[in-house]
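Have a look at the structure below before the remarks.
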Amino acid sequence: MDKVLNREESLQLMDLLGLERSAWGNIPLMRKAYLKKCKEFHPDKGGDEEKMKKMNTLYKKMEDGVKYAHQPDFGGFWDATEIPTYGTDEWEQWWNAFNEENLFCSEEMPSSDDEATADSQHSTPPKKKRKVEDPKDFPSELLSFLSHAVFSNRTLACFAIYTTKEKAALLYKKIMEKYSVTFISRHNSYNHNILFFLTPHRHRVSAINNYAQKLCTFSFLICKGVNKEYLMYSALTRDPFSVIEESLPGGLKEHDFNPEEAEETKQVSWKLVTEYAMETKCDDVLLLLGMYLEFQYSFEMCLKCIKKEQPSHYKYHEKHYANAAIFADSKNQKTICQQAVDTVLAKKRVDSLQLTREQMLTNRFNDLLDRMDIMFGSTGSADIEEWMAGVAWLHCLLPKMDSVVYDFLKCMVYNIPKKRYWLFKGPIDSGKTTLAAALLELCGGKALNVNLPLDRLNFELGVAIDQFLVVFEDVKGTGGESRDLPSGQGINNLDNLRDYLDGSVKVNLEKKHLNKRTQIFPPGIVTMNEYSVPKTLQARFVKQIDFRPKDYLKHCLERSEFLLEKRIIQSGIALLLMLIWYRPVAEFAQSIQSRIVEWKERLDKEFSLSVYQKMKFNVAMGIGVLDWLRNSDDDDEDSQENADKNEDGGEKNMEDSGHETGIDSQSQGSFQAPQSSQSVHDHNQPYHICRGFTCFKKPPTPPPEPET
């Protein structure tokens, strides 16, 4: 260090560094002080520029001198100040030493391993050794035992590492300490080594690989999970492999992996859950979860199975009992149900693409007929008289009601562009929503609220994905005939959805967490109060039915509460019973005609035409539909009072039950009223058929009997 700087420079540098003189030569301490003073003297930090320059110059000179002094040949050079005075004996010695050769003939150079042994001095130099390429994968004999997943989150407890001999020896100790392995062994494999080890806890392959790669900067390393632990270890102990070392003397045995008394863990059958969802057509995750959890209890003492009221339960309880018991303890209940529901929706998507609309409607009718067989069967709780009463009430809602329903079904099946939507318009409590709800259940579909803001409307329209029809319920607008009607933006929104209503082009429908679905928007119904409809929207309706409130229908409902309590008049089954009662068998699809015939025969046996006409008579009179067996004087007085109220307009009630108008530019042919199989009765009789409706002319009241 004394030759690096002279004394004046060294003192000056130590003063600039702020160190004691005794610290001269302590390079780390001087380096730390230098970095600290650089921040202090730097001009950008407000320091002294001259001191900064002087300190940098001296420190750089000192640093270069230290590096030069540590060179191996330092001291083999001479300095001009060290040359003796010319002419003296010292100068002669120095001169002789300066001219002395470093290599003498008596010396021999050690031979190198890389030198050629050829005798000729003109022989070809030796070729460079070729670098051996690193293997790309484990030996082929072991591939069947390994997992080949690359980007998997699966966790394992058994791994294998393929690397060089040197790194394998290092990793053997490092992995044993890092993961507290249960067992580890090192094996020879084609000039390389393989590590096989078991961990007490499960890890991802990527975690093991990342740790091992830190210790193998240049050496190759391949890390994989092991699927077949014992087969892998057994193969590593046989040729062409061999054991170098292992943590357990004697290694592993087969019974270490397959204990004799091990019990097989029973797994939930996802397939059975999916089959149940498909058979019941359940597309609600939570509903499916709740129904399947009910199967975990014994079916022998199940009240639902004893009563046999719910076919979705008692038909499947015994079959799914064992699987549901395992399902109840599963941690993936919702995931299993979600997959089952997705399968149901996928089947529905396939049907919407592959089946015709007529086939889809036929399948819907089959489902309704199955429900009717259960409802009105021996174990069912439904009363067919009440449902036929609902048919009688619905048939009085509009003239030729069965033909209206038949026309609507044809319109939905044909699905002709710009001739796909019906408009139900009328005041409050006129029957619009009742009929729309029944038609919706008859065909299958969804009801949509179009009165929402535009930013929420897209997701509301997404509900229509893969549906047979939709109902835009209670659409609000502006400029209604009555000032009491609330205003809304529903009609304006519908006017902006002309391409949806037309059905000429496919539109994009979206749901949350799902990709957009491009399809023809389904046809359907629009219900509204007496709002004004713009011409651009009116042109999208093939038929408009104007509803009017009718007092006799309202009074009949008040006296027949079961029609509303059991939602009979809003049910598609009531409309299907109406079609079975009124329409000929030939108008139904051929595949269900046999079932229609069976139901026609059953209705003929259980209901005569006179009984049905009594029901319609009671509807027109505004009394209870099933109140035709009245014997008390009070009931006779009530009936007479209702008859007097309707005496002047008995037939008018039926004639004014509603009227329908077709769109001028898009008219649709109407169907003739069905011809009844019964003969036309005389007008003098109390109940008979007259132009498809009941002529309600009561016979003259007999004179009172004289008192005795």
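Any Cβ shown, glycine's included, is placed from N, Cα and C.
Keep in mind that this structure shows the original residues, not the substituted ones.
According to Swiss-Prot, the features are:
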DOMAIN    12-75  domain 'J'
MUTAGEN   Phe98 to Ala  Complete loss of interaction with host CUL7
MUTAGEN   Thr124 to Ala  200-fold reduction in phosphorylation by CDC2. No DNA replication activation
BINDING   Cys302, Cys305, His313, His317  Zn(2+) binding site
DOMAIN    400-560  domain 'SF3 helicase'
BINDING   Gly426, Pro427, Ile428, Asp429, Ser430, Gly431, Lys432, Thr433  ATP binding site
MUTAGEN   Ser679 to Ala  Enhanced DNA replication
MUTAGEN   Thr701 to Ala  Complete loss of interaction with host FBW7gamma isoform
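Here the features listed in Swiss-Prot are placed on the structure.
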residue : record              : Cβ within 10 Å
Cys302  : Zn(2+) binding site : 17
Cys305  : Zn(2+) binding site : 18
His313  : Zn(2+) binding site : 18
His317  : Zn(2+) binding site : 21
Gly426  : ATP binding site    : 18
Pro427  : ATP binding site    : 15
Ile428  : ATP binding site    : 12
Ser430  : ATP binding site    : 22
Lys432  : ATP binding site    : 25
Thr433  : ATP binding site    : 20
_By Cα-Cα distance, the member of binding-site residues Cys302, Cys305, His317 nearest Asp429 (ATP binding site)_ = Cys305
*Of the binding-site residues listed here (Cys302, Cys305, His313, His317), which is spatially closest to Thr433 (ATP binding site) when Cα positions are compared?*
His313
*Tell me, if you would, which residue among Asp429, Gly431 (binding-site residues) has the fewest other CB atoms within 10 Å in the structure shown?*
Asp429
*Given the binding-site residues Gly426, Pro427, Ile428, Ser430, Lys432, which one's Cα is the least distant from that of Cys305 (Zn(2+) binding site)?*
Lys432
*When the Cα of Cys302 (Zn(2+) binding site) is compared with the Cα of each of the binding-site residues Pro427, Ile428, Gly431, which one is closest?*
Gly431
*What other residues of the same chain, not counting Gly426, Pro427, Ile428, Asp429, Ser430, Gly431, Lys432, Thr433, have a CB atom within 8 A of the CB centroid of the ATP site?*
Asn529, Phe547, Pro549
*When the Cα-Cα distance from His317 (Zn(2+) binding site) is computed for each of the binding-site residues Pro427, Ile428, Lys432, which gives the smallest value?*
Lys432
*Helix-strand-coil residue split for the domain 'J' (12-75), DSSP-based*: 48 helix, 0 strand, 16 coil
_Segment confidence, the domain 'SF3 helicase' (400-560), expressed as mean pLDDT_ = 91
*Cβ-centroid neighbourhood (8 Å) of the Zn(2+) site, Cys302, Cys305, His313, His317 excluded*: Glu294, Phe295, Phe299, Lys304, Ile306, Tyr314, Tyr316, Glu318
_Length of the line joining the Cα atoms of Gly426 (ATP binding site) and His313 (Zn(2+) binding site), in Å_ = 42
*Could you tell me which three-state DSSP class Ile428 (ATP binding site) falls into?*
coil
